[in-house]
Amino acid sequence: MKPYIIGISGISGSGKSTFAANLKTKCGDFYAGDVVIINLDGFYRSINEDDMCLVKAGEYNFDHPYAIDLDHARRCISAIADGHLVAVPIYDFEKKKCVGHYEVNNPRVVIVEGIHALHPKLFPLYDITAFLEVPMSVALSRRAVRDNKERGRTPEDTAEMFRKFVLPMYKLHVEPNVKKAAILVNGLNTGVHINMLYEHIKPLLIYPRF
């Protein structure tokens, strides 16, 4: 059975992870094991000693596509599509390296989410794609809350990272993908599109897609 693969992109802080989680929740507990979320953050490259100096100086660009091993991500998603048991990496942002894996085995629906989810290396793998749009002020505010909670950064640090890396990389590498997305989602009101996607994939959960 070939899984149905959904790609979800948008600027950092647009609500991609929440959108993916809410879509999976919408599918209900009965089908929870048939719906898998793959966060591309898991494919961040482990930081070597030389790059660690850049990280400590606030000069390492985590928002550039190269920071994520997109080739590895493509191989994993392709293998899942082909029905193989796949070990998906888990990245630790504190240690700046891969710290383990979790197994994905024969899901019916795969939700791939990340800022570079619609990168040309990954785009051909999807059956449908969505792009979340929010005002930049909202994206920055959400990013500041997450960075403070998960990474101990001050709002000032987050604002500087946003100005230096997030926004330029978004304009250069992420925003151009908007025109390729099948669905544009208002990141401030996602309920309509969650319901729409759910109705789209519900038959796939009931009847296998060969």
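Every residue gets a Cβ built from N, Cα and C, even glycine.
Original residues throughout; no substitutions modelled.
A helical conformation is recorded for LYS16 (mutagenesis position) in the three-state DSSP classification. The ATP binding site annotation in Swiss-Prot covers GLY10, ILE11, SER12, GLY13, SER14, GLY15, LYS16, SER17, THR18.
What Swiss-Prot says about the mutagenesis result for LYS16 to Asn is this: Complete loss of uridine kinase activity. Other Cβ atoms within 10 Å of the Cβ of LYS16 (mutagenesis position) number 26 in total over all chains.
Looking at Swiss-Prot, you'll find the mutagenesis ASP41 to Ala noted as follows: Complete loss of uridine kinase activity. Its Cβ taken as reference, ASP41 (mutagenesis position) is surrounded by 16 other Cβ atoms within 10 Å in the chains shown. In the three-state DSSP assignment, the secondary structure recorded for ASP41 (mutagenesis position) is helix.
What Swiss-Prot lists as active site is ASP41.
One mutagenesis experiment catalogued in Swiss-Prot, HIS193 to Ala, is accompanied by this note: Complete loss of ISR antagonist function, but no effect on uridine kinase activity; when associated with A-200. The C-beta environment of HIS193 (mutagenesis position), restricted to residues of the same chain at least 6 apart in sequence and closer than 8 Å, consists of PHE19, ALA130, ILE183, VAL185, ASN186.
Here Swiss-Prot describes HIS200 to Ala as a published mutagenesis experiment; the accompanying note says: Complete loss of ISR antagonist function, but no effect on uridine kinase activity; when associated with A-193. All chains included, 14 other C-beta atoms sit within 10 angstroms of the C-beta of HIS200 (mutagenesis position).
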Spatial neighbours, same chain, of THR18 (ATP binding site) - Cβ under 8 Å, 6+ residues apart: THR190
HIS200 (mutagenesis position) versus recorded positions SER12, SER14, LYS16, ASP41 - nearest by Cα: LYS16
In three-state DSSP terms, the structure that HIS193 (mutagenesis position) belongs to: helix
